[in-house]
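These notes concern the structure reproduced below.
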Amino acid sequence: MTEVVPSSALSEVSLRLLCHDDIDTVKHLCGDWFPIEYPDSWYRDITSNKKFFSLAATYRGAIVGMIVAEIKNRTKIHKEDGDILASNFSVDTQVAYILSLGVVKEFRKHGIGSLLLESLKDHISTTAQDHCKAIYLHVLTTNNTAINFYENRDFKQHHYLPYYYSIRGVLKDGFTYVLYINGGHPPWTILDYIQHLGSALASLSPCSIPHRVYRQAHSLLCSFLPWSGISSKSGIEYSRTM
């Protein structure tokens, strides 16, 4: 596709689910977008198996972008990402795993990738409601374009995965990126507990607890966190590695 794409292209984009007739087109697009070769069974699954959310963005009838994701129970998360959610979440808590998100080169920077990602979020909110606590994906450590895209949409690096990919016989490193939704969060670290306690103490009036105890606790926490004023903490920011 080499046509000049107008700035108003997004207004002409339609969304629809992938179907079996799209297999050849999807194979061609994935060959252009990704260095990984997928088996034929993968293409059959994402275009017919209802466990996948497979959405195409079309422009004047042609597929110009797509997103494929699987919404599954946290018990089905692979071992390397098993700590995406804290252990206190129930076993029927769900996560959404993005297998693929791509846009035809000429149509990039027109908001189509964002539209597809937002459509996944909308789908989760209507089907999984608040049971889905995280959206995650894997990306090559060298894919700066994709990394910037996800980081600009509040995904956080959760894990570094050495030798995660095998591309044409060469092992490549990957990252796991996660977006927490509906109150989802990773396991807390010691620092998280300290920050949370600091926030709670800072919200108390010294008159409500013995003044000496308050001052000692406040000084102790400041010694752990010399770079930040505890009184300014209003919450916890989670960040890990993909």
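Note that Cβ sites are derived from N, Cα and C of the backbone, with glycine treated the same way.
Those substitutions? Not in this structure, it's all original residues.
These come from Swiss-Prot:
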ACT_SITE  TYR97  active site
ACT_SITE  HIS138  active site
BINDING   TYR38, LEU99, TYR165  substrate binding site
BINDING   LEU101, GLY102, VAL103, LYS109, HIS110, GLY111, ILE112, GLY113, SER114, ASN143, TYR150, GLU151, ASN152, ARG153  acetyl-CoA binding site
MUTAGEN   PHE34 to Ala  Abolished acetyltransferase activity
MUTAGEN   ASP83 to Ala  Slightly increased acetyltransferase activity
MUTAGEN   ILE84 to Ala  Slightly altered acetyltransferase activity
MUTAGEN   LYS109 to Arg  Decreased acetyltransferase activity; when associated with R-79, R-105, R-121 and R-156
Item checked: Neighbourhood of TYR97 (active site) by C-beta distance under 8 A, where only residues 6 or more apart in the same chain count -> ALA69, GLU70, ILE71, LYS72, ILE77, ILE135, TYR136, LEU137
Notebook entry, point to check: Relative to the mean position of the Cβ atoms of TYR38, LEU99, TYR165, the recorded substrate site, which additional same-chain residues have Cβ within 8 Å?
Noted result: PHE34, ILE36, TRP42, SER100
Next item on the list: Consider the recorded positions PHE34, TYR38, TYR165 and say which one has the Cα lying nearest the Cα of TYR150 (acetyl-CoA binding site).
Entry: PHE34
Note to self: I'd like to know which of these recorded positions, ILE84, LEU99, LEU101, VAL103, ILE112, is least surrounded, judged by other CB atoms within 10 A.
What the structure shows: LEU99
Note to self: Within its own chain, what residues at least 6 apart in sequence put their Cβ under 8 Å from the Cβ of TYR165 (substrate binding site), listed in sequence order?
What the structure shows: ILE36, LEU140, LEU171, LYS172, ASP173, GLY174
Note to self: Checking the spread of the substrate site as listed (TYR38, LEU99, TYR165): what is the longest Cα-Cα distance, in whole Å?
What the structure shows: 14
Notebook entry, point to check: Of the recorded positions listed here (PHE34, TYR38, ASP83, ILE84, HIS138), which is spatially closest to VAL103 (acetyl-CoA binding site) when Cα positions are compared?
Noted result: PHE34
Notebook entry, point to check: Taking the residues the record says bind acetyl-CoA (LEU101, GLY102, VAL103, LYS109, HIS110, GLY111, ILE112, GLY113, SER114, ASN143, TYR150, GLU151, ASN152, ARG153), how far apart in Å are the two Cα atoms that sit farthest from each other?
Noted result: 20
Next item on the list: Round to a whole number and give the Cα-to-Cα distance in Å for the pair TYR38 (substrate binding site) and ASP83 (mutagenesis position).
Entry: 27
Checklist line | Pairwise CA distance, ILE84 (mutagenesis position) versus LEU99 (substrate binding site), rounded so that it is a whole Å | finding: 16
Next item on the list: Counting other Cβ atoms within 10 Å, pick out the least crowded of the recorded positions LYS109, HIS110, HIS138.
Entry: LYS109
Next item on the list: In whole Å, note down how far the CA of LYS109 (mutagenesis position) lies from the CA of PHE34 (mutagenesis position).
Entry: 18
Notebook entry, point to check: Per 10 Å Cβ neighbour count, which of the binding-site residues SER114, ASN152 ranks highest?
Noted result: SER114
